[in-house]
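*Asks:* I grabbed these lines from Swiss-Prot:
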type: MUTAGEN; residues: G2 to A; note: Loss of function and altered targeting
type: DOMAIN; residues: 26-163; note: domain 'C2 1'
type: MUTAGEN; residues: D63 to A; note: No effect. No effect; when associated with A-69. Loss of function; when associated with A-69; A-122 and A-124. Loss of function, but no effect on targeting; when associated with A-69; A-122; A-124; A-209; A-215 and A-269
type: BINDING; residues: D63, D69, D122, D124; note: Ca(2+) binding site
type: MUTAGEN; residues: D69 to A; note: No effect; when associated with A-63. Loss of function; when associated with A-63; A-122 and A-124. Loss of function, but no effect on targeting; when associated with A-63; A-122; A-124; A-209; A-215 and A-269
type: MUTAGEN; residues: D122 to A; note: No effect; when associated with A-124. No effect; when associated with A-269. Loss of function; when associated with A-63; A-69 and A-124. Loss of function, but no effect on targeting; when associated with A-63; A-69; A-124; A-209; A-215 and A-269
type: MUTAGEN; residues: D124 to A; note: No effect; when associated with A-122. Loss of function; when associated with A-63; A-69 and A-122. Loss of function, but no effect on targeting; when associated with A-63; A-69; A-122; A-209; A-215 and A-269
type: DOMAIN; residues: 176-303; note: domain 'C2 2'
type: MUTAGEN; residues: D269 to A; note: No effect. No effect; when associated with A-122. Loss of function; when associated with A-209 and A-215. Loss of function, but no effect on targeting; when associated with A-63; A-69; A-122; A-124; A-209 and A-215
type: DOMAIN; residues: 341-560; note: domain 'VWFA'
type: MUTAGEN; residues: G353 to A; note: Loss of function and reduced interaction with BAP1; when associated with V-350
Amino acid sequence: MGNCCSDVASGAGATAGVGGSGSSAALGATNDALDYYLKSKGFNGLFSQIELSFSASNLRDRDVLSKSDPMVVVYQKEKDATLSEVFRSEVVLNSLAPKWIKKFIVAYHFETVQTLVFRVYDVDTKFQNSREEMLKLDEQQFLGEATCALSEIITKSTRTSTLELKRKDGFAPQAQPHHGKLIIHAEESLASKISTEIVFRCSNLESKDLFSKSDPFLVVSKIVEHGTPIPVSKTEVRKNDLNPIWKPVFLSVQQVGSKDSPVIIECSDFNSNGKHSLIGKVQKSLSDLEKLHLAGQGINFSLPTGAGQNKVLKSQLFVDKFTETVHHTFLEYLASGFELNFMVAIDFTASNGNPRLPDSLHYIDPSGRLNAYQRAIMDVGEVLQFYDSDKRFPAWGFGARPIDAPVSHCFNLNGSSSYSEVDGIQGIMTSYTSALFNVSLAGPTLFGPVINAAAMIASASLAQGSRKYYVLLIITDGVITDLQETKDALVSASDLPLSILIVGVGGADFKEMEILDADKGERLESSSGRLASRDIVQFVALRDVQYGEISVVQALLAELPSQFLTYMRIRNMKPIPP
């Protein structure tokens, strides 16, 4: 399954570069800069508020005259592997099977691996009247610990995980059979399911550009106590428009706190250098915006002045649409049995450099330091593997000449002629390293064949009624030479349960690649004039994020849940309760 073979004709016919139109490229760069600007200010992808409940069974009895008095403590593993305490339950007296009442509220972010460590302690009787947060843990008796990713809990059909408790030294439960079990149950908050659709319109905006009208966009930010407002949503940029109407903005109540929590709506004139000019801003709650819609009234923007006052402007903001609906969430689909299936395609063209030389993008460092391709595979794969039950991933290479064969633009990374799957992320890494020594780097850079191979798998799965959504990661160092063929493949694939993540490595000019990312411009159009039914591409240049606060995996995966939900809604597919 998933086998793809040499495409000699494509290779011979695509040796020259194919350029996009200047306007499309400019539009792509424009919104790419906007996305980077927002992410630098804290804008993240879809998230859900999760409530974790705890109980335990068969805990070890460490008290002589009574049963243990257990308390559970939760830690979050940070990037540097240190543990930060984030929660303590109450103490349950005299119980080896406690059911704690206190809940742990955590924000689930799909694009990161949120590793949690749970430790259970027997609280000494002499501390019975002390507040839990004042207890010194080194003065309590340790009963056992367990570790898991938050995604492992919420992807189970029952949203309940039973974890074996073990000693801190890592001894297996079989060696110490009396540590007991910790049961964790997850519930998604109702606020995660309430979606507000808002259509904003403005009138009489000030022109900030010298020779043209402003290019306005809106950013909606929530207000946090003692902190900088955090962006939670944005509109597209409207070119040369002083009376713009934007596409709908979707907000969940939890994103802003509550319906009565104030939000700041800023209207700015876009500049490609990232220095956007503020046109004006307003501060209102969702309830206020609903009232404006019902009354058909606008509200005037204001601008802060140097004297600490606000200057009221003639420019106004209107709410043309305001509707609230309870919708199915990403987590509801996962709990009902939907899976995300990971696939990867790796660029083996000669522009990567000789793999045996240290300056090659494909160089395998004997010290174990990962190259850019290995980092992208690990970073994305480590997140997505939790959503795939069998963890068998199709893996391809393109742009190379296998031994005694012509140049192939889609060959199985494992060397097989009949199947493309490998076992786990480590299987991809091993096959990638092996392939480097079994193929000759060639060219040109063609995406069409690997996209079509992924689309064939997604199409077959859809025909079988499988509850699977596929995610293809393409890692490349160069500009594609089959731009129109790639557009055709993407437009066709937009009807399938498939998203495509593209990572650009090295120093190439990736402007043409940004054209493929439809959220940075108009929808893709095929050579026959057909438009893509939805956006399925997310592109990130590794150099743009590797030194910032936003990781490549966050930048890539932030939009994936939204793409998944868009597909489900277009096809009217609903999660069937477990």
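Backbone N, Cα and C define each Cβ position, glycine as well.
Those substitutions? Not in this structure, it's all original residues.
Set these features in their place in the structure for me.
*Replies:* Within the model, the domain 'C2 1' (26-163) carries an average pLDDT of 83.
DSSP gives D69 (mutagenesis position) a coil state; it is part of no helix or strand.
In three-state terms derived from DSSP, D122 (mutagenesis position) belongs to an extended strand segment. Just so you know, the Cβ of D122 (mutagenesis position) picks up 21 other Cβ atoms within 10 Å once every protein chain is counted.
Every protein chain shown contributes to the tally, and the Cβ of D124 (mutagenesis position) ends up with 15 other Cβ atoms within 10 Å.
DSSP gives D269 (mutagenesis position) a strand state.
Taken residue by residue with DSSP, G353 (mutagenesis position) is part of neither helix nor strand, so it is coil. In sequence order, D359, S360, L361, H362, Y363 are the residues near G353 (mutagenesis position), counting only same-chain partners six or more apart with C-beta under 8 A.
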*Asks:* Counting Cβ pairs under 8 Å that sit 6 or more residues apart, are there three or more between the domain 'C2 2' (176-303) and the domain 'C2 1' (26-163)?
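*Replies:* Contact between the domain 'C2 1' (26-163) and the domain 'C2 2' (176-303): present, because at least 3 Cβ pairs are under 8 Å.
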*Asks:* DSSP on the domain 'C2 1' (26-163): how many residues come out helix, how many strand, how many coil?
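*Replies:* Taking each residue of the domain 'C2 1' (26-163) in turn, the totals are 29 helix, 53 strand, 56 coil.
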*Asks:* Where the distance is taken from Cα to Cα, which of the mutagenesis positions D122, D124, D269 turns out closest to D69 (mutagenesis position)?
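*Replies:* The answer is D122.
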*Asks:* With DSSP, how much of the domain 'C2 2' (176-303) is helix, how much strand and how much coil, in residues?
*Replies:* 18 helix, 58 strand, 52 coil
*Asks:* Sort out for me which one of D69, D269 has the most neighbouring CB atoms within 10 A, since those are the mutagenesis positions we care about.
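*Replies:* When each Cβ's neighbours within 10 Å are tallied, D69 tops the list.
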